[in-house]
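Here is the structure we will look at.
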Amino acid sequence: MHWDLNNYYSNNMDGLISKLKLSKTESTKLKELRQIVRERTRDVFKEARAVAADVKKHTLTLEGVRLKLGQTNVRYLSTADQAEVARLIFEMDDDARNDFINLQPRFWTQGSFQYDTLNKPFQPGQEMDIDDGTYMPMTVFESEPRIGHTLLLLLVDTSLKSLEAENDGWRFEEKNTCGRIKIPHEKTHIDVPMYAIPKNQFQTKQTAADSAHILKSESIFESVALNRDSREAYLVESDKVNLALREGAKRWSISDPKIVEDWFNDSCKRIGGHVRSICRFMKAWRDAQWDVGGPSSISLMTAVVNILNREEHNDSDLAGTMKLVAKLLPDEFNRGLESPDDTDTKLLFPAEWDQNVHQKTIVETMKTLYEILVDAENANTREDALHKMNEAFGKRVTNAQLITSIAAAPAFHVSPSREPEPRKINKTMVSG
C-alpha cells in the first residue's frame, strides 16, 4: 500500500501542525509574560533616572545614591552590584547623565515567536523561548554608546532579578548575550538581550513612522498588533545596532536581529508560505530526537531555505516536500552550513571533516529521517504508517485515519527560485 501523509502534517484538528502551533490563549499568555518583563524594565529605568536627576541637582552624595537605590528594585541585586550601580550613576559625566535621564527603553521581539515558527515543547524540560530585545536609544561616541555598558546590563538584570524574587519558581540566568528569566510552570523562558542604538537615527525613523500613521503605541518596537509590513518602519541601520556582551574584553558587538527576520520573511515570500510549516516540522523532529543538544533552529531554517530555494518541489505537497528536505538535509549539513551572514566566517554547522563526535551523530540521525518517511509511505497499514511517523516526530499525532491511500494525480511543481540567493543575515543572534 502507498499512503498519503499530507493530512498527517496539515490537518488543523488532529494533524502535526495542530500539535505544534500555539493556541490563541497560549500565545496571549506568552505576550502577557513578555509584557510583565517589559513593564518591570521600564519601572527600573524610571527609578534609576530619578536618582540620576537628583544627582544632577547636587542633592545626593554617593552614600545618598546608594541609600536611595536601596529603596528601588535595585535592592534585589547583590550588595556589590548595588554599590556598583550607585557608583556608576554618581560618577557619570554631565553629558552621559543627561542622556541617561532622557533614556526610554524600547522593545523588539525577535526569534521564532516573531517568525511564527515557535512550537509547543515536547519533551520534559524543553521550553518555549521568547527573545525580546531591550533597545536603548542613546548618543554613540567614538563608535561606543556613551552610557556605560555595565550600568545598562545591571539595570536590565535588576528587572529580571526582581521578578525572580517576587514570583515563585521564576529563575534568573546570566548568558553572554542576554539575561534570561525561566518560568518553569509555563514551560517558557524569556531572553532579554540589550542593544544600544543611535538616538539621532532612532528619532529620525520614529518621526517618519509617526508621519505614516504606523506608530500605534509608544514606539513601533512595542506594538504587538502591527503586521509585518508595518514593522518595516524600523529602519535603524544594521551596522549601528550594538549588542551588549557580558564575557570577554569585547563589550559590544554589531548585531541587528531584524536582519534575520527580514531574511526569513523574504525567503517565505519568494519560495512560499510552506517554508514556515517545513521549518516547524523539522524543529518538531529535532525536539523529538533530542531533549537538548540537537541542531540549532537557525541551522535548520537555513538548510530548509537553501534546499527549497534551489530544488523544484510541489508547494501543496507537504509530505513530498518533507521527503525532499529529509533526503538532502545530511549533505547540506555535511558540506558545512554557511551562515547567510557574509560578515561572519563561523559556520552554523561544520563540514564533515571538522565535525566532532556529537555533530557526526546529529548528521547520522538526520539520515534516518528520510528512511522513516519512505517506510511510512510504504507501510502495510495506516496504523503502521502512523507508528513510523511517530518515530520521527514523537507521539503527537494519534489519529491514524488522517493517513489515506494515495490517489494518483498530476502535480504542479514549484520551480527553484530564480531570484538571487537569500541575502545574508547576521548570525550573532541566538534563535530558538
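Here the Cβ of each residue, glycine as well, is placed from N, Cα and C on the backbone.
None of the noted substitutions appears here; every position holds its original residue.
Under the heading GTP binding site, Swiss-Prot lists GLN110, GLY111, SER112, PHE113, GLN114, TYR115, LYS283, SER297, ASP344, citing similarity to another entry as support. Within the same chain, residues at least six positions away from LYS283 (GTP binding site) with a Cβ under 8 Å of its Cβ are SER112, THR117, ASN119, SER297, LEU300.
For ASP191 (Mg(2+) binding site), the count of additional Cβ atoms within 10 Å of its Cβ stands at 21 [all protein chains shown]. The Mg(2+) binding site annotation in Swiss-Prot covers ASP129, ASP131, ASP191, and the record cites similarity to another entry as its basis.
Under the three-state DSSP scheme, SER255 (ATP binding site) falls in the coil class. The ATP binding site feature in Swiss-Prot is assigned to ARG180, SER255.
Quoting Swiss-Prot on the mutagenesis of GLY432 to Ala: Reduced conjugation to cellular proteins, increased thioester bond in Cap2, no change in phage protection, slight decrease in cGAMP production in vivo during T4 infection.
What Swiss-Prot notes for the published mutagenesis of GLY432 to Ser, Val, Arg or Trp is this: No longer conjugated to cellular proteins, loss of defense against phage T4 but not P1.
Taking CA atoms as the reference points, SER255 (ATP binding site) and ASP131 (Mg(2+) binding site) are 14 Å apart. Here is what falls inside 10 Å of the CA of GLN114 (GTP binding site) among the binding-site residues ASP131, ARG180, ASP191: ASP131. Other C-beta atoms found within 10 angstroms of the C-beta of GLN110 (GTP binding site) number 22, with every protein chain shown included. Listed binding-site residues: ASP129, ASP131. The one with the lowest count of other Cβ atoms within 10 Å of its Cβ is ASP129. Within 10 Å of the Cβ of GLN114 (GTP binding site) there are 22 other Cβ atoms, across all protein chains.
Here the C-alpha separation of GLN110 (GTP binding site) and ASP131 (Mg(2+) binding site) works out to 5 Å.
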